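Heads up: the structure comes next, in structure tokens.
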Amino acid sequence: MAAGTTTKERLERLINAKKQLEAQINRNGQILAANDNVGMSGPLVDAEGFPRNDIDVYQVRLARQTIICLQNDHKELMNQIQTLLNQYHSEIATTDPELVNRASALDLDSDRSPGGANITDLAPARAIVVVNLVSPDSPAERAGLCAGDAILRFGSINSGNFKGDLAQIGELVRNMQSQNVQLKVKRGEQQLDLILVPKTWSGRGLLGCNIVLPPEAMDH
């Protein structure tokens with residue numbers, strides 16, 4: 001470690017680098033969303049085997065390739081953050097609340113796909129929340145959410161780290177106000193990658209939708 005550089009400073013630099021990576025992933029995710037929400041695995045050919053004419057196939061392929069490369073960089077960065085975070089906690093008795101809050105939003109399980117605003121083919125195991133109401137002209141409606149959608153991943157929150165408390169999602173929404181939050185949504189037999197931008201609008205809250213725990217979670 002360079003003289004005068006603390007673990008906290010190194011950790012903050014890595015967290016900032018993580019944000020920059022996620023911003024690049026988001027930009028490419030927007031390309032996929034703009035192309036009929038094709039995501040990382042949607043078909044690029046029509047029923048007759050010809051390239052789809054309702055999307056920019058070249059643009060989609062390039063965005064997917066870029067996202068895969070960025071995800072690999074993201075995974076390595078998350079491993080570095082995990083190591084430094086453990087070191088930081090071991091060095092001090094009282095943690096810095098602001099830094100811990102920022103770090104707590106990270107999906108630091110290295111056995112899972114990287115957290116944050118990601119698009120991934122590895123679908124989470126189960127729904128964490130279900131949408132039962134979407135208000136007209138709300139951020140949720142503009143993102144493409146519909147009543148009945150099961151959300152499998154909400155930003156960095158997935159079935160592996162969700163604690164069954166809606167306040168966990170509320171905290172993420174507040175922290176990500178006016179920023180892109182990537183969602184993995186199951187709608188019937190379809191899985192969609194959507195981009196939600198929490199922000200103030202003419203209605204209540206930052207989303208304009210109501211989410212509840214899925215029935216199986218409430219049975220536990």
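Cβ atoms here come from the backbone N, Cα and C positions, even for glycine.
Under its mutagenesis annotations, Swiss-Prot gives Glu9 to Ala the following note: Abolishes interaction with PI31. Taking the Cβ of Glu9 (mutagenesis position) as reference, no residue of its chain lies under 8 Å away while being at least six apart in sequence.
Under DSSP, Arg10 (mutagenesis position) is assigned to a helix (H, G or I) in the three-state scheme. Swiss-Prot lists Arg10 to Ala among its mutagenesis entries, and the accompanying note reads: Does not affect interaction with PI31.
Among the sequence features in Swiss-Prot, the mutagenesis site Leu11 to Ala is noted as follows: Does not affect interaction with PI31. Cβ neighbours within 10 Å of Leu11 (mutagenesis position), excluding its own Cβ and spanning all shown chains: 21.
According to Swiss-Prot, the feature domain 'PDZ' maps to 102-200. Mean model confidence of the domain 'PDZ' (102-200) amounts to 78 (pLDDT, 0 to 100 scale).
Here Swiss-Prot describes Pro114 to Ala as a published mutagenesis experiment; the accompanying note says: Does not affect interaction with PI31.
Remark: Arg187 (mutagenesis position) has Cys146, Gly148, Asp149, Ala150 as non-local neighbours, by Cβ distance under 8 Å and separation of at least 6 in sequence. A mutagenesis experiment is reported in Swiss-Prot for this position, Arg187 to Ala, and the note states: Abolishes interaction with PI31.
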